[in-house]
Amino acid sequence: MSRPGTYVIGLTLLVGLVVGNPGCPRSYRPLTLDYRLNPVAVIGDSYTTGTDEGGLGSKSWTARTWQMLAARGVRIAADVAAEGRAGYGVPGDHGNVFEDLTARAVQPDDALVVFFGSRNDQGMDPEDPEMLAEKVRDTFDLARHRAPSASLLVIAPPWPTADVPGPMLRIRDVLGAQARAAGAVFVDPIADHWFVDRPELIGADGVHPNDAGHEYLADKIAPLISMELVG
């Protein structure tokens, strides 16, 4: 998908402040507005696509995040490639893994690539943990190759209760190790207790966020993206 070209418009407004009577000299304060578009790619699963439980269209965490950032003066040109049931090593509804989605979404001028997920990698062979590590490494390598100057933000999958199954912890640990090896910023929602004791944020299926859950995700993720783009 093509995205609008990045451009910068520097606009300086001179604001006159009158001191005393009209005959007095005026002082001026320059105001600079920065209209850069920050190109960002997002790779994810059904937590990003949204589901019947919530988060479809403008109610997705991505759409909410772009709105929140725009309100803070950070404008985003995004390519979002997400697929239900997909992971780094497990194909999704249309047969794609995260590496395929990376090839589709990441562009040479990207400033940031965000990876979110995936709990779907529980479906990989637990007897061969190196297979997942290899899939993750290949995905990050592809992102680096396609967007050499981009920062990578890797967000491991959350779990909605404090009782986290072993396979999820292994996925988290693999992602953390590979993110550090790739020089990426790693975020651990399990350690940070995202969604824990917040059942009102999860849909009736007990798995996917509802609309309020997507708003919660945007509140968590928008500052992370802002930090990578503007510090």
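Each residue, glycine too, has its Cβ placed from N, Cα and C.
Substituted residues are absent from this model; it holds the original ones throughout.
Annotated features in Swiss-Prot:
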ACT_SITE  SER46  active site, nucleophile
ACT_SITE  ASP205  active site, proton donor
ACT_SITE  HIS208  active site, proton acceptor
MUTAGEN   SER46 to Ala  Loss of activity
MUTAGEN   GLY87 to Ala  Retains 50-55% of activity
MUTAGEN   ASN120 to Ala  Retains 50-55% of activity
MUTAGEN   ASP205 to Ala  Retains 15-20% of activity
MUTAGEN   HIS208 to Ala  Retains 15-20% of activity
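Locations of recorded Swiss-Prot features on the structure.
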residue: SER46; record: mutagenesis position; Cβ neighbours (10 Å): 23
residue: GLY87; record: mutagenesis position; Cβ neighbours (10 Å): 24
residue: ASN120; record: mutagenesis position; Cβ neighbours (10 Å): 24
residue: ASP205; record: mutagenesis position; Cβ neighbours (10 Å): 10
residue: HIS208; record: mutagenesis position; Cβ neighbours (10 Å): 22
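A gap of 5 Å separates the Cα atoms of ASN120 (mutagenesis position) and GLY87 (mutagenesis position).
Of the recorded residues, ASP205 (mutagenesis position) and SER46 (mutagenesis position) place their C-alpha atoms 13 Å from one another. In the three-state DSSP classification, ASN120 (mutagenesis position) falls within a helix. Here SER46 (mutagenesis position) is positioned 10 angstrom away from GLY87 (mutagenesis position), judged by their C-alpha atoms.
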